[in-house]
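S.K.: So Swiss-Prot lists the following for this protein:
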- Leu73, Lys168, Thr238: pyruvate binding site (BINDING)
- Glu119, Glu121, Asp150: Mg(2+) binding site (BINDING)
- His78 to Ala: Loss of hydrolase activity (MUTAGEN)
- Glu81 to Ala: Strong decrease in hydrolase activity (MUTAGEN)
- Ser82 to Ala: No change in hydrolase activity (MUTAGEN)
- Met91 to Ala: No change in hydrolase activity (MUTAGEN)
- Arg154 to Ala: No change in hydrolase activity (MUTAGEN)
- Gln157 to Ala: Small decrease in hydrolase activity (MUTAGEN)
Amino acid sequence: MKFCRFGQRGQEKPGIIDADGKIRDLSGVVPELTIEALAAAKGADVASLPLVEGEPRYGVPVKGIGKIVAIGLNYEDHAIESNLPIPTEPMMFMKALSSLNGPNDEVVLPKNSTHGDWEVELGVVIGETCRFVSEDEALSKVAGYVLVNDVSERFNQKQRGTQWSKGKGHDTFCPVGPWLVTPDEVGDPQDLDMHLNVNGTRMQTGNTKTMIFNVAQLISYVSEYITLYPGDLMITGTPPGVGEGKKPQAIYLKAGDVMELGIEKLGTQRQQVSEWRHLGDEVFG
């Protein structure tokens, strides 16, 4: 099943995608699309739900994400293009919750940004508490999978100390969605094609089968150090083709650029890049 949240920022409603690819309004079944509400949402008679007209905005497809755990350098070719050693165990960092963004909302570069970059990634939404979970049971703890763009500011990430979160956690830097897709519909998470274009030019092409550490290994590993709760989001690394790795010269995002990305079975995203402005108290997600 494919679940979503649709509507203006801060006013999203829960939805489900029907057999024709249309949004059906779930708000008469559940008040919000949280992990706790998924069981009731799955039991809905989809054909009887109100059809949502037009093309509403998609928000982050699940409400109540508690934390964003990210895995770096999880594709061998990406580690090589980044001039970094291939990890012998997963490299973990965190993205700020304030970086959450709708899948087609604008990405706002931070003030004085010069090294904005893109990363198409498979996201994993946790459905049950994970604490010292074995690899064998790890996938049973997954509520669903999502498409994520792990937008980055490489100068802040790498040139101003060693805390990657400084370059990964800027506002709008974690577009998620359009859908939360249940594991039964995705099948094997280690065989999903993925791509990303910038201004119509293909930049990244890959498949999750080339991950260094697979999804089950990552959930098990992370759960040894950080308890994962229902609704937590783990993003699993990106294939080669990021801007900083382009030859003979790196390519970085600028205002007006358009990123378009997708993962097989998980849908597509489109974001226009904007220059920095004060975002005030805008609600993200």
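Each Cβ is built from the backbone N, Cα and C atoms, and glycine gets one as well.
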S.K.: State the Cα to Cα distance, in Å, between Glu119 (Mg(2+) binding site) and Arg154 (mutagenesis position), rounded to an integer.
M.R.: 12
S.K.: List the binding-site residues among Glu121, Asp150, Lys168, Thr238 whose C-alpha is within 10 Å of the C-alpha of His78 (mutagenesis position), in sequence order, or say none.
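M.R.: Those near His78 (mutagenesis position) - Cα within 10 Å - are Thr238, in sequence order.
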S.K.: Same-chain residues six or more away whose CB lies under 8 A from the CB of Arg154 (mutagenesis position)?
M.R.: His115, Gly116, Asp117, Gly167, Gly243, Glu244, Tyr252
S.K.: Measure from the CA atom of Glu81 (mutagenesis position) to the CA atom of Gln157 (mutagenesis position) and give the result in Å, rounded to a whole number.
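M.R.: With distance taken Cα to Cα, Glu81 (mutagenesis position) is 16 Å from Gln157 (mutagenesis position).
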S.K.: Report, as a single number, how many Cβ atoms besides its own are within 10 Å of the Cβ of Glu121 (Mg(2+) binding site).
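M.R.: Neighbour count, Cβ to Cβ under the 10 Å cut-off: 27.
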S.K.: Just to be sure I understand: of Glu81, Ser82, Met91, Glu121, which recorded positions have a C-alpha no more than 10 angstroms from the C-alpha of Lys168 (pyruvate binding site)?
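M.R.: Those close enough: none at all.
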S.K.: I'd like to confirm something. Which of the recorded positions, Leu73, Glu81, Ser82, Met91, Thr238, has a Cα closest to the Cα of Glu121 (Mg(2+) binding site)?
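M.R.: Checked the recorded positions Leu73, Glu81, Ser82, Met91, Thr238; minimum Cα distance to Glu121 (Mg(2+) binding site) goes to Thr238.
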S.K.: Compute the mean position of the Cβ atoms of Leu73, Lys168, Thr238, which form the recorded pyruvate site, and then list in sequence order the other residues of that chain whose Cβ is within 8 Å of it.
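M.R.: Other same-chain residues near the pyruvate site: Ala70, Ile71, Gly72, Asn74, His78, Glu119, Glu121, Asp150, Ser152, Trp164, Gly237.
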S.K.: What's the CA to CA span in angstrom from Met91 (mutagenesis position) over to Leu73 (pyruvate binding site)?
M.R.: 7
S.K.: Once the DSSP letters are reduced so that anything not helix or strand counts as coil, what is Thr238 (pyruvate binding site)?
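M.R.: DSSP call for Thr238 (pyruvate binding site): coil, neither helix nor strand.
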S.K.: Measuring CA to CA, name the entry from the binding-site residues Leu73, Asp150, Thr238 that ends up nearest Ser82 (mutagenesis position).
M.R.: Leu73
S.K.: Only counting partners 6 or more residues apart, tell me which same-chain residues put their Cβ under 8 Å from the Cβ of Thr238 (pyruvate binding site).
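M.R.: Once residues fewer than 6 apart are set aside, Thr238 (pyruvate binding site) is near Asn74, Tyr75, His78, Glu119, Val120, Glu121, Asp150, Gln204, Gly206.
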S.K.: Do you know offhand how many angstrom separate Leu73 (pyruvate binding site) and Glu81 (mutagenesis position) by C-alpha?
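M.R.: Roughly 10 Å, rounded to the nearest whole number.
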